[in-house]
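The block underneath contains the structure these notes are about, expressed in structure tokens.
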Amino acid sequence: MRRVVGKRVQEFSDAEFEQLRSQYDDVVLDVGTGDGKHPYKVARQNPSRLVVALDADKSRMEKISAKAAAKPAKGGLPNLLYLWATAERLPPLSGVGELHVLMPWGSLLRGVLGSSPEMLRGMAAVCRPGASFLVALNLHAWRPSVPEVGEHPEPTPDSADEWLAPRYAEAGWKLADCRYLEPEEVAGLETSWTRRLHSSRDRFDVLALTGTISP
């Protein structure tokens, strides 16, 4: 594993991860974390849970990862780990009890729309049976459509149940609920994408998909 600590990238062995994981009640994984502010909030609010955040662009995690690695008096969080990795090639994690994919873009967006069953199965493989998931989709990716959405129409709660749920099920994901988030819920995600996009629009629509994973 490649751990990001500020501008440095450190090797983090499987044994080191298992030793760290053993100190906490559960593991939360945030895939495509961007600047990493969402997992920082989760880790701060849940000191008994290990939070792992990863992104393909290590530079975006530099600032927050340095803060997380500092002493607790300076904002450090010992239960937070930032990794440089892609959703296509996840590090050898295990025991994840909660999976977050918020405002995905690029190949990650294509994957959670069902275009890459391998990606969905890969994320399921690092989860324990019964793990929960939250996928939050920025619907403005369809207004107008960006190349990543391909031929997928803008999802709605009804259409997600119709065409996305079966694709998820094939990969071990059981879609239980699909709904639009209220403005305060969007703000509560604590991501730079939500703040940036919301500030440029009178209305910012996010569709949340939740359920469980049984790899």
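FYI, residue positions are counted from 1 along the chain as it appears here.
Placement of Cβ uses the backbone N, Cα and C atoms for every residue, glycine included.
Listed in Swiss-Prot:
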| type | residues | note |
| --- | --- | --- |
| MUTAGEN | ARG8 to Ala | No change in kanamycin resistance |
| MUTAGEN | ASP30 to Ala | Loss of kanamycin resistance |
| BINDING | GLY32, ASP55, ALA87, GLU88, LEU102, MET103, PRO104, TRP105, GLY106, SER107, THR191, SER192, TRP193 | S-adenosyl-L-methionine binding site |
| MUTAGEN | LYS37 to Ala | Loss of kanamycin resistance |
| MUTAGEN | ASP55 to Ala | Loss of kanamycin resistance |
| MUTAGEN | LYS63 to Ala | Decrease in kanamycin resistance |
| MUTAGEN | LYS174 to Ala | No change in kanamycin resistance |
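Everything Swiss-Prot records as a feature, shown here on the structure.
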| residue | record | DSSP class |
| --- | --- | --- |
| ARG8 | mutagenesis position | strand |
| ASP30 | mutagenesis position | strand |
| LYS37 | mutagenesis position | helix |
| ASP55 | mutagenesis position | strand |
| LYS63 | mutagenesis position | helix |
| ALA87 | S-adenosyl-L-methionine binding site | coil |
| LEU102 | S-adenosyl-L-methionine binding site | strand |
| THR191 | S-adenosyl-L-methionine binding site | coil |
Candidate nearest LEU102 (S-adenosyl-L-methionine binding site) in space, where candidates are the mutagenesis positions ARG8, ASP30, LYS37, LYS63, LYS174 and distance is Cα-Cα: ASP30
Neighbouring mutagenesis positions, C-alpha within 10 angstroms of GLY32 (S-adenosyl-L-methionine binding site) - of ARG8, ASP55, LYS63, LYS174: ASP55
Cβ neighbour count (within 10 Å, all chains shown) around GLY106 (S-adenosyl-L-methionine binding site): 14
DSSP three-state assignment for LYS174 (mutagenesis position): strand
Lowest local Cβ density (other Cβ within 10 Å) among mutagenesis positions: ASP30, ASP55: ASP55
Minimum Cα separation from GLY106 (S-adenosyl-L-methionine binding site), reported as the residue among mutagenesis positions ARG8, ASP30, LYS37, ASP55, LYS63 that achieves it: ASP55
Residue pair LYS63 (mutagenesis position), PRO104 (S-adenosyl-L-methionine binding site) - Cα distance, angstrom, rounded: 21
Other CB atoms within 10 A, centred on LYS37 (mutagenesis position): 19
Cα-nearest neighbour of LYS37 (mutagenesis position) within the listed binding-site residues, ALA87, PRO104, THR191: THR191
Nearest of the mutagenesis positions (ARG8, ASP30, ASP55, LYS174) to THR191 (S-adenosyl-L-methionine binding site) - Cα to Cα: ASP30
Same chain, 6+ residues apart, C-beta under 8 Å of the C-beta of PRO104 (S-adenosyl-L-methionine binding site), given in sequence order: VAL31, GLY32, GLY111, VAL112, VAL135, LEU137
